[in-house]
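What follows is one structure encoded as structure tokens, with my remarks underneath.
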Amino acid sequence: MNPTQAGSFTTPVSNALKATIQHHDSAVIIHARGEIDAANEHTWQDLVTKAAAATTAPEPLVVNLNGLDFMGCCAVAVLAHEAERCRRRGVDVRLVSRDRAVARIIHACGYGDVLPVHPTTESALSAT
């Protein structure tokens, strides 16, 4: 998997996790499906890190969580850690979820400032 390539592709990241990586100008969008838990945390971390590296400031890294059936705390921690790293180089990490519980969890964990949650990919891309 090479998220620096132009276009969009789907890759089975693990048995429980699938992801589509899409380039939108200099932004990168991850569409995650399935489950993220301790069993595939390192795979998730590798995917997020590579996608972040392929994102060019000032465009964002957008992570669409709408296709997830389960997201463990470890997945949120990976996103928060990468958001802090991205912020240092001028890249925002923006989440997409229609599930209000996701925003509540992000805020309860204290990550609301670094992981804003948007209702659509389009709104995440256009946010300032």
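Cβ atoms are placed via backbone N, Cα and C, with glycine included.
Residues of the domain 'STAS' (17-128) grouped by DSSP class, helix first, strand second and coil last, total 46 helix, 35 strand, 31 coil. Annotation source Swiss-Prot lists domain 'STAS' at 17-128, citing sequence analysis.
Annotation of the mutagenesis experiment Cys73 to Ala or Ser in Swiss-Prot: Constitutive interaction with RsbW; leads to active SigF.
Experimental mutagenesis is annotated in Swiss-Prot for Cys109 to Ala or Ser, with the remark: Constitutive interaction with RsbW; leads to active SigF. Neighbour density for Cys109 (mutagenesis position): within 10 A of its CB lie 13 other CB atoms from the protein chains shown.
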Count of other CB atoms lying within 10 Å of the CB belonging to Cys73 (mutagenesis position): 13
